[in-house]
Amino acid sequence: MELVLKDAQSALTVSETTFGRDFNEALVHQVVVAYAAGARQGTRAQKTRAEVTGSGKKPWRQKGTGRARSGSIKSPIWRSGGVTFAARPQDHSQKVNKKMYRGALKSILSELVRQDRLIVVEKFSVEAPKTKLLAQKLKDMALEDVLIITGELDENLFLAARNLHKVDVRDATGIDPVSLIAFDKVVMTADAVKQVEEMLA
């Protein structure tokens, strides 16, 4: 199959297995959920009644005071007491096979092509690391919410995009399923397309 280059009167021949396969919604969902789960810190921790600082002495005698019986100031019922089912640090990551991960990326890229959300260009750059230059370039292309993928990370482009809210710049090795579906449009250079094809082959 061929992808038309927007900034040139030509087309780029690409593999149909990478850019023309059927959309596997279940696979994409599984991989995206796993990717998001892997980004969780999982560092939350609370103290049980055994870990809270405080005396082990019984606050008052069992009977005769008229107050409710109590055996410890560290009881979860008490203010500043321990937590009954205390949270523990945990690893939320889920295992995803390479074949599944690549399959999900191919599905997403193919769907982007079908929905006309993937724009392929010969090259994409700015002369200087200026947000104004990139903003004007995107305005000329009628792009606002966009992920730009280049063959190699262009420092000028990267710095120019940092202050734009709905714009991100990645090199071909930095793509992931979440970022591909997070933006309205994806702009890829011809070099990036070839690199992605080789990565997913």
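Heads up, the Cβ atoms here are built off N, Cα and C, so glycines get one too.
None of the substitutions listed is reflected here, since the structure keeps the original residues.
In Swiss-Prot this protein carries:
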type: MUTAGEN; residues: Thr131 to Ile; note: Does not regulate the S10 operon; assembles into ribosomes in vivo
type: MUTAGEN; residues: Leu134 to Pro; note: Does not regulate the S10 operon in vivo
type: MUTAGEN; residues: Ala160 to Val; note: Does not regulate the S10 operon; assembles into ribosomes in vivo
type: MUTAGEN; residues: Val167 to Asp; note: Does not regulate the S10 operon in vivo
type: VARIANT; residues: Lys63 to Glu; note: In strain: N282; confers erythromycin resistance. Ribosomes bind erythromycin poorly and have reduced peptidyltransferase activity. 50S subunits assemble normally, even in the presence of drug, but assembly is cold-sensitive at 20 degrees Celsius
Assigned element (helix, strand, coil) containing Leu134 (mutagenesis position), judged by DSSP: helix
Spatial neighbours of Thr131 (mutagenesis position), counting only the recorded positions Lys63, Ala160, Val167 and Cα distances within 10 Å: Ala160
Chain-internal residues near Ala160 (mutagenesis position), provided their CB is under 8 angstroms and they sit 6+ positions away: Val126, Ala128, Pro129, Lys130, Thr131, Leu133, Leu134
Collapsed DSSP category at Lys63 (variant position): coil
Nonlocal neighbours by CB distance (under 8 Å) for Val167 (mutagenesis position), same chain, sequence gap 6 or more: Leu134, Leu138, Asp145, Val146, Leu147, Ile148, Ala161
